[in-house]
Amino acid sequence: MFEPMELTNDAVIKVIGVGGGGGNAVEHMVRERIEGVEFFAVNTDAQALRKTAVGQTIQIGSGITKGLGAGANPEVGRNAADEDRDALRAALEGADMVFIAAGMGGGTGTGAAPVVAEVAKDLGILTVAVVTKPFNFEGKKRMAFAEQGITELSKHVDSLITIPNDKLLKVLGRGISLLDAFGAANDVLKGAVQGIAELITRPGLMNVDFADVRTVMSEMGYAMMGSGVASGEDRAEEAAEMAISSPLLEDIDLSGARGVLVNITAGFDLRLDEFETVGNTIRAFASDNATVVIGTSLDPDMNDELRVTVVATGIGMDKRPEITLVTNKQVQQPVMDRYQQHGMAPLTQEQKPVAKVVNDNAPQTAKEPDYLDIPAFLRKQAD
């Protein structure tokens, strides 16, 4: 008989909001009372830091900006972060995993976020960035700054999630207020952090611990996540399908993902066949050449509901490992066999193909992260 496992979680997770956009996103998370993480706000703007609800703040570049901000100049933002590398290092030390939230295109977020990531990686910390890209109406110059910032940031993070603000406009409609639109963007950032944090902080029958998260999230490249909640007899299949069809995953060829992290959250009525159903649904898109980590966690408040969270990482990277299925407990062999036998055609790679990758003429269908969409709850608001 399965018994709930008491979770001993020593992993330290820190969330760093860089610049105005990142600071707003972290402040939003603080107000939503996300558990199991420490929050920091980093900015060149002293006034913004005085007003924030984030408990721990770091002012950077006071000798350069005199506390007045970076003036929409990423070079100033970078120099400001360089000036206070020691303060950033002190804040990051002791963390096992760091989320960096920033809005790309401005001065501080664009210039300083890559420096924060660089410091984190120098400390050996698993580093994930969740950033927004500017609206098209903000101009080509700001968009160019954003693209440059994302390129630089990608050099220093393990996984990178980008959310184009224009997707908010398309999904929520032109009648949405500016405050509500940016609030929705903050919800996207919050969902990414909360979804991964809960994977390793909630106890369950099959825990996804920090080592599992590191295995998947360290597959360097672009990352996407989706989640689904359903109830009733077919709740497992419905929740899994919602997770993998979430707009965050839409328009992306997930067969190129090098890592897939799956967490099933339900009450004490979770059945073994429901675990298998989720596994069978995930296998329909998982590549042959991926690390798949599956876990379950228990939430007595879920009642009849079941939630599936899927994180796909390493998208767009060339080197891919042989498939590995990682769980904390043994899965029935038929399920294991099906994971190893099924997979979508891999992307064409400019390298020697690994075993099982024999389709050298397959068209490259993966799209750039610009095409990331908005989570299902936002799409439903527009319906």
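Along the chain as shown, residues are numbered 1 onward.
Glycine too: its Cβ is placed from the backbone N, Cα and C atoms.
The GTP binding site annotation in Swiss-Prot covers Gly20, Gly21, Gly22, Gly23, Asn24, Gly107, Thr108, Gly109, Glu138, Arg142, Asn186 and rests on sequence analysis. Gly105 to Ser appears in Swiss-Prot as a published mutagenesis result, with the remark: In FtsZ-84; loss of GTPase-activity and conversion to an ATPase. Mutagenesis annotation in Swiss-Prot: Thr108 to Ala, described as In FtsZ-Z3; lethal; greatly reduced GTP binding; the structure shown retains the original residue. For the mutagenesis of Arg174 to Asp, Swiss-Prot gives this note: Protein has decreased affinity for the cell inner membrane, polymerizes into filaments less efficiently than wild-type, the protofilaments no longer form bundles, still forms rings. The structure shown keeps the original residue.
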Argmin Cα dist to Asn24 (GTP binding site) over the mutagenesis positions Gly105, Thr108, Arg174 returns Thr108
Nearest by Cα to Thr108 (mutagenesis position), of the recorded positions Gly22, Glu138, Arg174, is Gly22
CA pair Gly22 (GTP binding site) / Gly105 (mutagenesis position), Å rounded to integer, equals 12
Cα-Cα, Arg174 (mutagenesis position) versus Glu138 (GTP binding site), nearest Å, comes out at 16
Quick tally, other C-beta within 10 angstroms, Asn24, Thr108, Asn186; top of the recorded positions is Thr108
Taking all protein chains shown into account, the Cβ-based neighbour count within 10 Å for Gly105 (mutagenesis position) is 29
Greatest Cα separation in angstrom, residues Gly20, Gly21, Gly22, Gly23, Asn24, Gly107, Thr108, Gly109, Glu138, Arg142, Asn186 binding GTP per the record, works out to 20
Counting other C-beta atoms within 10 angstroms, the emptiest spot among the binding-site residues Gly20, Gly22 is Gly20
For Glu138 (GTP binding site), the same-chain residues 6+ apart in sequence with C-beta under 8 angstroms from its C-beta are Gly105
